[in-house]
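*Asks:* Can you keep this structure in mind? I'll have questions shortly.
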Amino acid sequence: MTTNEEFIRTQIFGTVFEITNRYNDLNPVGMGAFGLVCSATDTLTSQPVAIKKIMKPFSTAVLAKRTYRELKLLKHLRHENLICLQDIFLSPLEDIYFVTELQGTDLHRLLQTRPLEKQFVQYFLYQILRGLKYVHSAGVIHRDLKPSNILINENCDLKICDFGLARIQDPQMTGYVSTRYYRAPEIMLTWQKYDVEVDIWSAGCIFAEMIEGKPLFPGKDHVHQFSIITDLLGSPPKDVINTICSENTLKFVTSLPHRDPIPFSERFKTVEPDAVDLLEKMLVFDPKKRITAADALAHPYSAPYHDPTDEPVADAKFDWHFNDADLPVDTWRVMMYSEILDFHKIGGSDGQIDISATFDDQVAAATAAAAQAQAQAQAQVQLNMAAHSHNGAGTTGNDHSDIAGGNKVSDHVAANDTITDYGNQAIQYANEFQQ
């Protein structure tokens with residue numbers, strides 16, 4: 001970037017996009033998780049990119065934490081089959097923008113336009129499994145794997161995106177988020193104790209959809225979803241039923257008539273045996289018996305592309321210590337600014353914290369920085385009040401009323417200005433970075 005670079009403001013679907021003039025030719029391409037996505041051209045590289053605006057990241061502590069989680073994941077997960085963070089910046093309006101490569105289309109759109117030939121199904125599944133092997137090795141579960149979250153370019157390179165909903169690999173995990181068609185049965189049955197196997201189930205559903213050109217389990221609601229799964233797999237085995245924690249769910253499942261499974265070779269008669277065998281290993285009721293991503297890569301169906309020396313795992317587990325933290329917005333804000341500065345390898349900013357420190361130490365430093373900002377803001381407000389009082393000593397009562405109202409405004413402005421000091425260098429990097 002050059003020192004004369006500046007932020008340019010434009011409207012996209014009624015939403016303000018405020019980006020540096022490094023990027024031009026903005027066009028909306030859709031909504032991602034909690035943000036609007038536009039295509040653009042990077043004038044430094046002349047390459048197309050996708051720019052995702054995070055909507056109001058500091059409006060609530062929940063949104064701030066969610067944005068922090070997505071940023072941390074994008075910085076940590078670096079793999080050919082995962083969307084890659086190329087740039088991140090904070091606008092003067094304090095919106096956050098993620099810049100990634102632009103893939104052109106997604107699997108959902110592709111499946112709507114044409115049936116996939118065998119070699120494309122095989123190659124796309126291989127890349128999905130390759131990406132999942134890496135993600136799972138980092139201790140991360142995607143949780144929302146579906147065709148629209150699988151991006152593809154004109155060279156058939158595939159990348160998994162939207163890690164905004166990803167969660168820690170934790171056998172006590174609760175809740176569900178995935179789109180119903182691709183949701184693993186253990187999520188519907190228990191809402192807890194699920195692990196990386198939920199992504200394998202989702203990948204299996206996507207595999208079947210690529211083969212047939214339509215969703216395998218298009219449930220209209222939870223009950224119908226479970227019903228059509230049992231149409232193919234039969235009734236869940238007793239060891240799965242025994243894991244159901246919800247009394248109402250247990251009563252529902254045990255009240256259903258017994259169903260025998262349909263052999264996959266009968267259900268998918270025209271599909272090659274290796275594909276049927278792998279699909280059957282991915283779509284297993286018991287998650288403990290479901291094939292892993294690593295084993296699926298070694299399956300005969302993946303043989304044309306399988307290369308054990310080129311299917312990497314993560315260098316380190318992702319640090320989830322922040323996941324249970326309940327912090328105020330200003331603390332998340334300081335931590336977010338520091339992550340942005342670290343991405344651009346800019347150090348030494350006032351208020352910047354050491355992101356290599358333990359999470360507890362980061363929180364302590366960020367909390368202290370936020371408190372210092374509030375103290376500075378309060379001091380500035382008092383100075384403003386003193387100045388107004390001095391300047392307005394000879395004014396009328398109405399004038400004093402106006403000044404008092406103005407003090408409320410300047411209180412708010414001063415607080416915002418001071419806390420934003422921690423982001424000043426994140427904004428200013430536009431004038432310093434990549435010179």
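Any Cβ shown, glycine's included, is placed from N, Cα and C.
Look at Swiss-Prot and you will find Asp144 tagged as active site, proton acceptor. Annotation source Swiss-Prot lists ATP binding site at Val29, Gly30, Met31, Gly32, Ala33, Phe34, Gly35, Leu36, Val37, Lys52. What Swiss-Prot records for Cys156, Cys161, Cys205 is arsenite binding site. Here Swiss-Prot flags 23-302 as domain 'Protein kinase'. Among the mutagenesis experiments that Swiss-Prot reports, Lys52 to Arg is described with the note: Impairs catalytic activity, nuclear translocation, expression of CTT1 and increases sensitivity to osmotic shock. Record note (Swiss-Prot) on the mutagenesis of Tyr68 to His: Activates HOG1 in a constitutive manner, without the need of a stimulating stress. Asp144 to Ala appears in Swiss-Prot as a published mutagenesis result, with the remark: Impairs catalytic activity and nuclear translocation. Under the heading of mutagenesis, Swiss-Prot lists Cys161 to Ser and annotates it as follows: Leads to sensitivity to arsenic. According to Swiss-Prot, the experimentally introduced change Thr174 to Ala is described as follows: Impairs catalytic activity, expression of CTT1 and increases sensitivity to osmotic shock. Here Swiss-Prot notes a mutagenesis experiment, Cys205 to Ser, with the remark: Leads to sensitivity to arsenic. Quoted from Swiss-Prot, the note attached to the mutagenesis of Ala314 to Thr states: Activates HOG1 in a constitutive manner, without the need of a stimulating stress.
Can you walk me through where each of these features ends up in the structure?
*Replies:* When secondary structure is read from DSSP and collapsed to three states, Asp144 (mutagenesis position) falls in the coil class. Counting every protein chain shown, 23 other Cβ atoms lie within 10 Å of the Cβ of Asp144 (mutagenesis position).
Under 8 Å, Cβ to Cβ, and six or more positions away along its own chain, Gly35 (ATP binding site) finds Lys52, Lys53, Ile54, Met55, Phe98.
In the structure as shown, the Cβ atom of Cys156 (arsenite binding site) sits within 10 Å of 11 other Cβ atoms. DSSP classifies Cys156 (arsenite binding site) as coil under the three-state reduction.
The 10 Å shell around the Cβ of Lys52 (mutagenesis position) contains 26 further Cβ atoms across the protein chains shown.
Around Tyr68 (mutagenesis position), taking its Cβ as the centre, 20 other Cβ atoms fall within 10 Å, counting all chains. In three-state terms derived from DSSP, Tyr68 (mutagenesis position) belongs to a helical segment.
For Cys161 (mutagenesis position), the count of additional Cβ atoms within 10 Å of its Cβ stands at 23 [all protein chains shown].
Taking all protein chains in view, 26 other C-beta atoms sit within 10 angstroms of the C-beta of Cys205 (mutagenesis position).
Cβ contacts within 10 Å of Ala314 (mutagenesis position), excluding its own Cβ and spanning all protein chains shown: 18.
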*Asks:* Taking DSSP as the reference, which of helix, strand or coil describes Cys205 (mutagenesis position)?
*Replies:* helix
*Asks:* Roughly how many angstrom lie between the C-alpha atoms of Cys156 (arsenite binding site) and Val29 (ATP binding site)?
*Replies:* 19
*Asks:* Please report the distance from the Cα of Ala314 (mutagenesis position) to the Cα of Cys161 (mutagenesis position), rounded to the nearest angstrom.
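*Replies:* Here the two Cα atoms are 17 Å apart.
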*Asks:* To the nearest whole angstrom, what is the C-alpha distance linking Cys161 (mutagenesis position) and Val29 (ATP binding site)?
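*Replies:* A Cα-Cα distance of 14 Å.
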*Asks:* Do me a favour and check the Cα-Cα span between Cys205 (mutagenesis position) and Asp144 (mutagenesis position); whole Å is fine.
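*Replies:* Answer for this pair: 12 Å between alpha carbons.
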